[in-house]
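To start, the structure under review is shown below, and the notes come after it.
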Amino acid sequence: MSKINVNVENVSGVQGFLFHTDGKESYGYRAFINGVEIGIKDIETVQGFQQIIPSINISKSDVEAIRKAMKK
């Protein structure tokens with residue numbers, strides 16, 4: 001089995017980030033696994049990344065806002 005390297009920075013130095021799309025509300029997170037960008041839409045996954053990588057540093061108020069938007 002190959003090792004999975006979960007991180008918030010890929011080889012080109014572009015960091016993962018929370019994002020919001022105006023118009024139709026859209027919240028999520030972008031991160032990198034083995035240098036490949038992935039988009040994450042589920043808040044539980046975002047929280048999982050937060051537990052694995054504390055430097056993601058998502059505030060509780062942001063988590064609540066994301067949760068609210070995803071229930072729409």
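The backbone N, Cα and C atoms fix where each Cβ goes, and this holds for glycine too.
According to Swiss-Prot, the protein has these features:
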type    : residues                                : note
MUTAGEN : Ile4 to Ala or Asp                      : Complete loss of PlyC holoenzyme formation
MUTAGEN : Tyr29 to His                            : 190-fold decrease in enzymatic activity of PlyC holoenzyme
MUTAGEN : Glu37 to Ala, Gly, His, Asn, Pro or Val : Complete loss of enzymatic activity of PlyC holoenzyme
MUTAGEN : Glu37 to Asp                            : No effect on enzymatic activity of PlyC holoenzyme
MUTAGEN : Gln47 to Ala                            : No effect on catalytic activity of PlyC holoenzyme
MUTAGEN : Lys60 to Glu                            : 90% loss of cell-wall binding and enzymatic activity of PlyC holoenzyme
MUTAGEN : Lys60 to His                            : Complete loss of enzymatic activity of PlyC holoenzyme
MUTAGEN : Arg67 to Glu                            : Complete loss cell-wall binding and of enzymatic activity of PlyC holoenzyme
MUTAGEN : Arg67 to Lys                            : 3790-fold decrease in enzymatic activity of PlyC holoenzyme
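Neighbour counts were taken at the CB atom with a 10 A radius for the mutagenesis positions Gln47, Lys60; the maximum falls on Gln47. A helical conformation is recorded for Gln47 (mutagenesis position) in the three-state DSSP classification. Counting only the Cα atoms, the space from Gln47 (mutagenesis position) to Lys60 (mutagenesis position) is about 10 angstrom.
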